[in-house]
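Here is what Swiss-Prot says about this protein:
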MUTAGEN   E237 to A  7-fold decreased binding to fH. No longer binds fH; when associated with A-258
MUTAGEN   K249 to R  Increased vaccine efficacy (G1 variant); when associated with 153-L--E-170, 192-T-K-193 and 211-E--E-236
MUTAGEN   E258 to A  150-fold decreased binding to fH. No longer binds fH; when associated with A-237
Amino acid sequence: MNRTAFCCLSLTTALILTACSSGGGGVAADIGAGLADALTAPLDHKDKGLQSLTLDQSVRKNEKLKLAAQGAEKTYGNGDSLNTGKLKNDKVSRFDFIRQIEVDGQLITLESGEFQVYKQSHSALTAFQTEQIQDSEHSGKMVAKRQFRIGDIAGEHTSFDKLPEGGRATYRGTAFGSDDAGGKLTYTIDFAAKQGNGKIEHLKSPELNVDLAAADIKPDGKRHAVISGSVLYNQAEKGSYSLGIFGGKAQEVAGSAEVKTVNGIRHIGLAAKQ
């Protein structure tokens, strides 16, 4: 089988696998026409919420990310924009994906599965629920391997220099991981102290329901307000978390957590608003 045919077969496999695996775990998913529109429609400034998301970490240089939904397809490269204005706020939007790399003029499939987007009014994050990867060390064929990771976290960043000077704000939203988007995030920021802390609850695995230890708000290299701290389970450090603050008035947070468990490191997407 030539590589071109192999890539087409991989997309078909991704569609079948994702159709079988989607919708579990009580996930609030976007299944409306907006999925196809996100791939085909031009940007419309009348759309509500964050209108576009630059795919930076989701697609590396020299790679291609092919997304499909409801009969529509589109291929993205590093730095391309996804039309998130067509997606529903505060829900997981699900696309089938294949990730490919070009070698000697040929596209080779690296992995396939489900590409997820969680959008708020001022921020969004992407995640990959991989179902198959290329067995590069042995057969070179696609083999089943389920894994979950976070891609991009982006939006309308809050400048560190424009944070509220005082007061406290509590953010409530979602925490989601592999086959489980039923988690809840609660995070409180003390703007006077420039510090935040919170917790993740209601995920299926008890060891993923963790405390997000108090951590300072700091400026990153672009002067965006960000928070990085430790994850605690039964008061023991079990990983780390990072959050960006988004919106002109610090209305939202979005980020991720990495939790060490008996089955390895688990990745969790985080998003919440005041």
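For all residues, glycine too, the Cβ spot is worked out from N, Cα and C.
Sequence unchanged from the original; the noted substitutions are absent.
For the mutagenesis positions E237, K249, E258, the ranking by surrounding Cβ atoms (within 10 Å, all protein chains) places E258 first.
Geometry remark: E237 (mutagenesis position) versus E258 (mutagenesis position), CA distance 11 Å.
Distance noted between the C-alpha atoms of K249 (mutagenesis position) and E258 (mutagenesis position) is 28 Å.
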